[in-house]
Amino acid sequence: MEAAHSKSTEECLSYFGVSETTGLTPDQVKRHLEKYGPNELPAEEGKSLWELVVEQFEDLLVRILLLAACISFVLAWFEEGEETVTAFVEPFVILLILIANAIVGVWQERNAENAIEALKEYEPEMGKVYRADRKSVQRIKARDIVPGDIVEVAVGDKVPADIRILSIKSTTLRVDQSILTGESVSVIKHTDPVPDPRAVNQDKKNMLFSGTNIAAGKAVGIVATTGVSTEIGKIRDQMAATEQDKTPLQQKLDEFGEQLSKVISLICVAVWLINIGHFNDPVHGGSWFRGAIYYFKIAVALAVAAIPEGLPAVITTCLALGTRRMAKKNAIVRSLPSVETLGCTSVICSDKTGTLTTNQMSVCKMFIIDKVDGDVCSLNEFSITGSTYAPEGEVLKNDKPVRAGQYDGLVELATICALCNDSSLDFNETKGVYEKVGEATETALTTLVEKMNVFNTEVRSLSKVERANACNSVIRQLMKKEFTLEFSRDRKSMSVYCSPAKSSRAAVGNKMFVKGAPEGVIDRCNYVRVGTTRVPLTGPVKEKIMSVIKEWGTGRDTLRCLALATRDTPPKREEMVLDDSAKFMEYEMDLTFVGVVGMLDPPRKEVTGSIQLCRDAGIRVIMITGDNKGTAIAICRRIGIFSENEEVTDRAYTGREFDDLPLAEQREACRRACCFARVEPSHKSKIVEYLQSYDEITAMTGDGVNDAPALKKAEIGIAMGSGTAVAKTASEMVLADDNFSTIVAAVEEGRAIYNNMKQFIRYLISSNVGEVVCIFLTAALGLPEALIPVQLLWVNLVTDGLPATALGFNPPDLDIMDRPPRSPKEPLISGWLFFRYMAIGGYVGAATVGAAAWWFLYAEDGPHVSYHQLTHFMQCTEHNPEFDGLDCEVFEAPEPMTMALSVLVTIEMCNALNSLSENQSLLRMPPWVNIWLLGSICLSMSLHFLILYVDPLPMIFKLRALDFTQWLMVLKISLPVIGLDELLKFIARNYLEG
């Protein structure tokens, strides 16, 4: 049934053809079950494990590697002689890399899929219904409830479907809807129609929503919708429909992979074509086919050389280390790639309650009447410090601390706050904080009494557990609470009937203490309290009181005000009828006004500074709240989202105002606005969509089930540590301390991580460029192989992987939070950088080939061949006069390969030092700023020595131990790369950065 909240109870009953007393007949139940289906949320159709595994191989680079592995496997199969074993090493290693990558990928995907399952925990197991086949109420499984069923709910029950309330069987019905609306205060329900068909969930005061909890009272209602049609069901559908986008880094790496694969394909084809003439060379035994296969192997080597196999592992490691650093700052990251996305966040949409504020109501102002002279009335106004439930703070008058006990009016005000109250404070020893027990508003009054300490109780010697209610218990010993007149909507107040305790010999009789909404309570006051006397309440005095309340309720503070009053001579207990709440109004008449307290959910202390940080970093903060607009704007001014006198017409909207705008203007509003009030969860998703249309990277916070679709849609969903499991599973990050400042710290960390990733991605790629140049040069010049695939894999994975990982520990730049967020479209490698890589890569390639050639041409223990013989080695046979007196086997000697590999590794270690900073000289940023990097370079070199000097490794890698003169040559060839990069950095600093 649509818009049940706007229909009268009679209309709802006749729509389903049911009577409130008897319920549906078995026949109707059967028909409704067929029409509407069972009352449950369908299970999520997840991807099977096999589908997830296949998905991991959709990446182009992965496919090229897979192809290379298959080809080298086939080639290894046809290999003859002693090389058979070593030939299988390479395809085996490539496959291992691919499998490891796939496992990590599948594990991450699996985590993301659990969000929808978590919604299940809000489904109630059972429900209580009236049906025509039984006289009394019967308990049935919640999934069997159908629209039209008459359902009974009582305190502690979980609501089994979306229900329109027909009648309330207690004084009040309070419902905790925080999982749906995110607002922590429980809501008082009624049975009248809500005429507005477009009302937001917070305003549907005559509806009970599936999955919410009954906090107090008992009621009977008619089921309006079940299953997927309920509010929580709609949330599930939104979540199921939300596809996760790739993070900016994933998109970058995908683009990069595509470009790389095109380049690789081109180079492979080029190498093949250049050498078609050599296919028949005698070295291949004159067989064209074997010649083709030989160059095929070189093409495979090229593919292996060009792909940075170590990159996925290094990125994962760097992100994982980043998540550990963030966890120390209370930000728990659930999906690794989002660590980097945080770095380009340009908009943070934050909930107000609990994130920007403490979610601990606290009284910050109060007043009592000072004196009344005819129509002139003066007030004593006080402010109270402390913004949490901790009983620590002082009472100030004109900014100077005062003793509250000196003012008779404050003693009575404290008495009302302590007695007209069902809540208390509790010190949680495990968390080390004071927490509320009961309603937030009432706990604020309990805390106020503790701060006022009107009877000067000795509290310094008490433990924190005893301190929690010390001053309240003193007051509760003086007066005994007999009974409570519950809050009701018509009078907007509640009261307690108290009698003096036997022990106190004060000459006071019974009293009634009242607290409630100011207009309601003050209308029933005939007197005001001045000191210990009471004075008649005249029109001008009432106007004065109401004007202060109005001033407090608007403007910068927007406090929630409560009036406190006493009935000095209440009726006798015996004369009062306590089971008829309609009579409560008469008992709360003839009151004496005592004072007013103003409270708010105060902003967290650190938030103002964090918002300033965001402003410096070019990040816009948008506050989104279910609260009303006045309160929202006031908090925005307090924390610096708006300045004190800023005009907010185009920058703050309610959900309704936003909906009423045409679509184009809604989109425009999202570009300007910094505050949305009275919003529904669906608005959050809409806002994210509009922001994404401007290419903004949005971080969205949320804690309720209602926030899950928006959390899933935003690039960075941020759930609260105290939030629901659904919100946490739909988000990328969880704030352990629910604090907005933690988000800003995480953004800073994200920026630092991205900068470091840029450095090591560039480092790894320049290494690959060098390897490609090396293989291309040997093939183009017709030289013997300088590097074989298994050596390339070793370099890409191990020797380069360690320094690359260590580059993830580079310290962040000092001005990292003074720059605007980087555009997600900014390429990883810009034009100048591309030139730099090409220059460095070109040097690396030339140096490795040069080192191998040096051994052939000039080394003391080398064959001293001529350059012509070296470039035409393919034609070497015993019968060829050009190669007279030369053993052709020499062209397959391991020494030149060892020289080439050692030069490659040494240059890479120098390059790692170059990568400490993008443009800073090594003189300005010496190597020891990153001690991890020095350690990893030592480790990499040790591993290189391992494969040179420890059997059987040299055989597998086809290497030979080097002597001292050869190592000297390696260093001479390698070290100039540092000078080359310093020169390029110098040009960048002085001529390119304007």
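Even glycines carry a Cβ here, placed using N, Cα and C.
The feature active site, 4-aspartylphosphate intermediate is assigned by Swiss-Prot to ASP351. Neighbours of ASP351 (active site, 4-aspartylphosphate intermediate), defined as other CB atoms within 10 A of its CB across all chains, total 27.
The annotation Ca(2+) 1 binding site is assigned in Swiss-Prot to VAL304, ALA305, ILE307, GLU309, ASN796, ASP800. With a 10 A radius on its CB, ASN796 (Ca(2+) 1 binding site) counts 24 other CB atoms from all the protein chains.
Per Swiss-Prot, the feature Mg(2+) binding site maps to ASP351, THR353, ASP703. According to DSSP, ASP351 (active site, 4-aspartylphosphate intermediate) is assigned to a strand segment.
Taken from Swiss-Prot, the feature ATP binding site applies to THR353, GLU442, ARG489, LYS515, ARG560, THR625, GLY626, ASP627, ARG678, LYS684, ASN706, supported by similarity to another entry. The local packing around ARG489 (ATP binding site), expressed as other Cβ atoms within 10 Å of its Cβ over all shown chains, amounts to 12.
Taking Cβ-Cβ distances under 8 Å and a sequence gap of 6 or more within the same chain, the neighbours of VAL795 (mutagenesis position) are SER767, GLU771, LEU901, LEU904, VAL905, GLU908. DSSP assigns VAL795 (mutagenesis position) to a helical segment in the three-state reduction. According to Swiss-Prot, the mutagenesis experiment VAL795 to Ala carries the annotation: Impaired interaction with DWORF and PLN; when associated with A-802 and A-809.
In the three-state DSSP assignment, the secondary structure recorded for LEU802 (mutagenesis position) is helix. Using a 10 Å Cβ-Cβ cutoff, LEU802 (mutagenesis position) registers 23 neighbours. One mutagenesis experiment catalogued in Swiss-Prot, LEU802 to Ala, is accompanied by this note: Impaired interaction with DWORF and PLN; when associated with A-795 and A-809.
Spatially close to PHE809 (mutagenesis position) yet at least six residues away along the chain are LEU321, ASN756, ASN930, TRP932, LEU933, judged by Cβ distances under 8 angstroms. For the mutagenesis result PHE809 to Ala, the note given in Swiss-Prot is Impaired interaction with DWORF and PLN; when associated with A-796 and A-802.
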Integer Cα-Cα distance in angstrom, ASN706 (ATP binding site) to ASP351 (active site, 4-aspartylphosphate intermediate): 12
From recorded positions ASP351, THR353, ARG489, ARG560, the one whose Cα lies nearest GLU309 (Ca(2+) 1 binding site): ASP351
Structural state of ARG560 (ATP binding site), classified by DSSP into three states: strand
Rounded distance in angstrom between the Cα atoms of ILE307 (Ca(2+) 1 binding site) and ARG560 (ATP binding site): 63
Inter-residue Cα distance where the pair is LEU802 (mutagenesis position) and ALA305 (Ca(2+) 1 binding site), in Å: 18
Among THR353, ASN706, the one of these binding-site residues whose Cβ has the fewest neighbouring Cβ atoms within 10 Å: THR353
Residue from THR353, ARG560, ARG678, ASP703, LEU802 whose C-alpha is spatially nearest that of ASN796 (Ca(2+) 1 binding site), among the recorded positions: LEU802
